Amino acid sequence: MNTNKATATYLKSIMLPETGPASIPDDITERHILKQETSSYNLEVSESGSGVLVCFPGAPGSRIGAHYRWNANQTGLEFDQWLETSQDLKKAFNYGRLISRKYDIQSSTLPAGLYALNGTLNAATFEGSLSEVESLTYNSLMSLTTNPQDKVNNQLVTKGVTVLNLPTGFDKPYVRLEDETPQGLQSMNGAKMRCTAAIAPRRYEIDLPSQRLPPVPATGTLTTLYEGNADIVNSTTVTGDINFSLAEQPADETKFDFQLDFMGLDNDVPVVTVVSSVLATNDNYRGVSAKMTQSIPTENITKPITRVKLSYKINQQTAIGNVATLGTMGPASVSFSSGNGNVPGVLRPITLVAYEKMTPLSILTVAGVSNYELIPNPELLKNMVTRYGKYDPEGLNYAKMILSHREELDIRTVWRTEEYKERTRVFNEITDFSSDLPTSKAWGWRDIVRGIRKVAAPVLSTLFPMAAPLIGMADQFIGDLTKTNAAGGRYHSMAAGGRYKDVLESWASGGPDGKFSRALKNRLESANYEEVELPPPSKGVIVPVVHTVKSAPGEAFGSLAIIIPGEYPELLDANQQVLSHFANDTGSVWGIGEDIPFEGDNMCYTALPLKEIKRNGNIVVEKIFAGPIMGPSAQLGLSLLVNDIEDGVPRMVFTGEIADDEETIIPICGVDIKAIAAHEQGLPLIGNQPGVDEEVRNTSLAAHLIQTGTLPVQRAKGSNKRIKYLGELMASNASGMDEELQRLLNATMARAKEVQDAEIYKLLKLMAWTRKNDLTDHMYEWSKEDPDALKFGKLISTPPKHPEKPKGPDQHHAQEARATRISLDAVRAGADFATPEWVALNNYRGPSPGQFKYYLITGREPEPGDEYEDYIKQPIVKPTDMNKIRRLANSVYGLPHQEPAPEEFYDAVAAVFAQNGGRGPDQDQMQDLRELARQMKRRPRNADAPRRTRAPAEPAPPGRSRFTPSGDNAEV
């Protein structure tokens, strides 16, 4: 799929055929042209007001359907006409195949004198052929299917229905369009020759029993031998041999006429009749043979054929009693074929649209559009440019996966026309990889489509929509890590520095001198993908596989393989179905691309690509598009499996290389890439790694790892599991199992370092950071609201740089450090007993004066927590420094703006000092003193206590007017 356009063009052409054709991206790369053909019919409604449209949505030729009317009594159908494309394709083209098709069926033309249209439409898609439909009445049409997505009922004719062709298969061959071949000048006038539609024909064969022919009632009257269903819409060829013998010699020559009638839906009038006549005489009555050989061109198939009838008659009355017995000279049979009948879409499935109670003589409009891939005939090819189809497995598989989820996404074959028009916006979103699927989110389908895109479509095209121009450069750096799987589950490369390459071009790394390594460079073409869940094997071993892509230097990625006992070549891709042998022919292994240099245990093993190990022990294996496994890790796994593993599968991935002595394991490269593959399954990578295990005995490795290998499987969580290995992968220098792979990765690292100072490096890191932190949706919504980045620019112009606050030790370590510090101080002061443990028991306090005096006097260690007050001098009752006590008392009581503290309060403060040995009050004692002060201030006064009054205010001096000047009262 072209990620520059970021559009699934093939899927878009299927769901929106009016947008035009797009080449089918499969591996049929014929030169062709793309052509869109229209079909437009105005069908006149009969007097009954009812009829049926038979649509062939997948037919690759020009005939796309047929129209039938019900008779006036609605007791029988009458064929009206074929529905075909505007151009007869076989006139100009030799081969073709259908890409997509759509019909719109609606009525909007009023007959003269009417003001409104009546009538309704029923439509249903039937998975079988037309002859298998039991009833074509309006009401019984809905019983053809139980799938609600394949039927529409009681839709007004003015609203209309839409029929959409959804492919039933994607293996579509080019079919011959029954074109006429050039003829010579001496040909008879009117004679012509055509290439018949003989690709995948549907063949019918009527086998008659070896018994008596049923008697005829009279001469010239047909007697039926067989009558049954058959579907034919294209040319057919009839061949047959009906042989019989008469019981008696005929009196006269008797003519036997065997007649094969091809009939349609509407009546018993044959569309085409094939007759074979033979004379029974005295010479041949013991073995008479009637041969049938006739070709019927498409022009003679004037309506869809749904029934055949084989009958016979005779011309002699005397021969009626002469018994004829079939099969005298061999089987009696008649066969005929339906051209292209087994091509998907030619005869099945079909869509039936019935209309009822429409106004007679009103018009029913059928407007269709069909998209084709066509190969012109030689005459037209001289003046027309053709192009090869592009093989795009991603585009094809994305279409497959979307259409395989048609029920969840509500993609239908028949629609109410207004619903289909409403859904076109969703279809455009699904096929546009740069869309964030806002409409699909409203319908509840965004998660499904996103999940499919992650598997089958380029992830970078949906990673950062506004960075679409950078996609081509992004896949050089981190694209390989974020876009990991191709359509259908096939791996893509995931090493840094390389473009995306399908495993079609990859090769499992190994020794170049392997027995099969060179012969298998030209691998088989295969596109099959399967997953198979197997029960827990009796034993097994998991090894990593490193793949490289020679067309892209530096390309490398990893996967896992599990080697189990048994022969399972059918579970391997055709490229991996290689059988290798142990030394001295002591066993074999499927899926290994080189012979094993040591002896086996006379058993056969199979190396299968591993996808998942479930908790119950079941293993899920898959077919991947890659070559067979080669390399030292596979040989190490086989050595452990043959010599050491007796039961079960160790939950770990083994890597390493067995030395020549077959006992020593030497270092091996590729640890980083193998670790990514192992960690995705929640498995550890175990074995000989550079700098970890320089040299380990084979037996000791098995004893140490296998016996303890009971680790539970824990799958990596999150959708960004590959991103977190980016730093490790870029920093590593070891990514291969041989010198060639090491050289390739060194080139990758050098190329990655070249862009570290470029602006693109910052953009790519930003994209990775955005996806890693799940900010893609938020950034995309912000970009729509702030297209000029004015708000965002102001927001991030000064990024926050908060220095990280140093984290101190936790409480336990802090207390231990405190105890150690107090212990050192106490020991320096002479208290040798004060160890950190003793300080901790003493409530993390140093020795008190009593404890220190006790130690000095007795020489024994004091008990932690005991103050030994008897060994210290009792404090004085009232300290001599009363000034200090008064200052504190006045401060607590409330001076200097309130009354001085009473003597009782001084005494209370002095008592606190005495209690503390001369020290001031602690926090609790200070709170008690403040409470005592408040109580003393609220204490009521005695009546004898004089109340202090204020002195009266002095009167103000007499004022004067500011207009009266000072001096005498003289006249101004």
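Glycine is no exception: its Cβ is also placed from the backbone N, Cα and C atoms.
Feature annotations, courtesy of Swiss-Prot:
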type	residues	note
BINDING	D26	divalent metal cation binding site
VARIANT	T221 to A	In strain: Isolate NVI-001, Isolate NVI-013, Isolate NVI-015, Isolate Sp116 and Isolate NVI-023
VARIANT	F262 to L	In strain: Isolate Mason
VARIANT	M473 to T	In strain: Isolate Mason, Isolate Heppel and Isolate Blake
DOMAIN	509-734	domain 'Peptidase S50'
ACT_SITE	S633	active site, nucleophile
ACT_SITE	K674	active site
VARIANT	D788 to Y	In strain: Isolate NVI-001
VARIANT	H802 to R	In strain: Isolate NVI-015 and Isolate NVI-016
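Features as recorded by Swiss-Prot, highlighted on the structure.
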residue	record	contacts (Cβ under 8 Å, 6+ apart)
D26	divalent metal cation binding site	F170, D171, K172, G389, Y391, L396
T221	variant position	K313
F262	variant position	A230, I232, T236, P270, V271, V272, T273, V274, I296, I301, I305, R307, V308
K674	active site	P544, V546, G558, S633, V653, T655, L685
D788	variant position	none
S633 (active site, nucleophile) CB neighbourhood, other CB atoms within 10 A:
29
Give, as a single whole number between 0 and 100, the mean pLDDT over the domain 'Peptidase S50' (509-734).
68
Three states by DSSP: which one describes D788 (variant position)?
coil
Per DSSP, three-state class assigned to the residue listed as 'active site, nucleophile':
helix
